[in-house]
Amino acid sequence: MAFLKKSLFLVLFLGLVNLSICEEEKREEENKEEEDENEALSEVKRGFLEKLKTGAKDFASAFVNSIKGT
């Protein structure tokens with residue numbers, strides 16, 4: 001009977017360890033996915049800001065040229 005108890009505890013312990021490892025891997029994978037999404041969003045923002053900056057420069061130079069022409 002004691003042998004069965006020890007075996008059962010061993011099986012339960014190994015199951016809990018395995019479950020813990022799986023949960024940790026799952027969390028790491030989710031964190032990596034979030035980082036990838038944040039990186040992609042950052043690239044989109046960077047591209048938008050570059051276009052906005054270029055547009056502002058073009059607008060300013062056109063505005064200055066229109067003032068000089070009058």
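Glycine too: its Cβ is placed from the backbone N, Cα and C atoms.
Over in Swiss-Prot, the protein carries these features:
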type: MUTAGEN; residues: GLU50 to Leu; note: In frenatin 4.2a; important increase in activity against the Gram-positive bacterium S.aureus (gain of activity), the Gram-negative bacterium E.coli (4-fold) and the fungus C.albicans (16-fold), and gain of hemolytic activity; when associated with L-58
type: MUTAGEN; residues: THR54 to Lys; note: In frenatin 4.1a; increase in activity against the Gram-negative bacterium E.coli (4-fold) and the fungus C.albicans (2-fold), and no change in hemolytic activity; when associated with L-63
type: MUTAGEN; residues: ASP58 to Leu; note: In frenatin 4.2a; important increase in activity against the Gram-positive bacterium S.aureus (gain of activity), the Gram-negative bacterium E.coli (4-fold) and the fungus C.albicans (16-fold), and gain of hemolytic activity; when associated with L-50
type: MUTAGEN; residues: PHE63 to Leu; note: In frenatin 4.1a; increase in activity against the Gram-negative bacterium E.coli (4-fold) and the fungus C.albicans (2-fold), and no change in hemolytic activity; when associated with K-54
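Sequence features annotated in Swiss-Prot and their locations in the structure.
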residue : record               : DSSP (3 states)
GLU50   : mutagenesis position : helix
ASP58   : mutagenesis position : helix
PHE63   : mutagenesis position : helix
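Cβ contacts within 10 Å of PHE63 (mutagenesis position), excluding its own Cβ and spanning all protein chains shown: 10. Residue pair ASP58 (mutagenesis position) / GLU50 (mutagenesis position) shows a Cα separation of 12 Å.
For THR54 (mutagenesis position), the number of other Cβ atoms no farther than 10 Å from its own Cβ, over all displayed protein chains, is 10.
Put simply, THR54 (mutagenesis position) is 14 Å from PHE63 (mutagenesis position) when counted between their Cα atoms. The Cβ of GLU50 (mutagenesis position) lies under 8 Å from the Cβ of no residue that is in the same chain and 6 or more residues away along the sequence.
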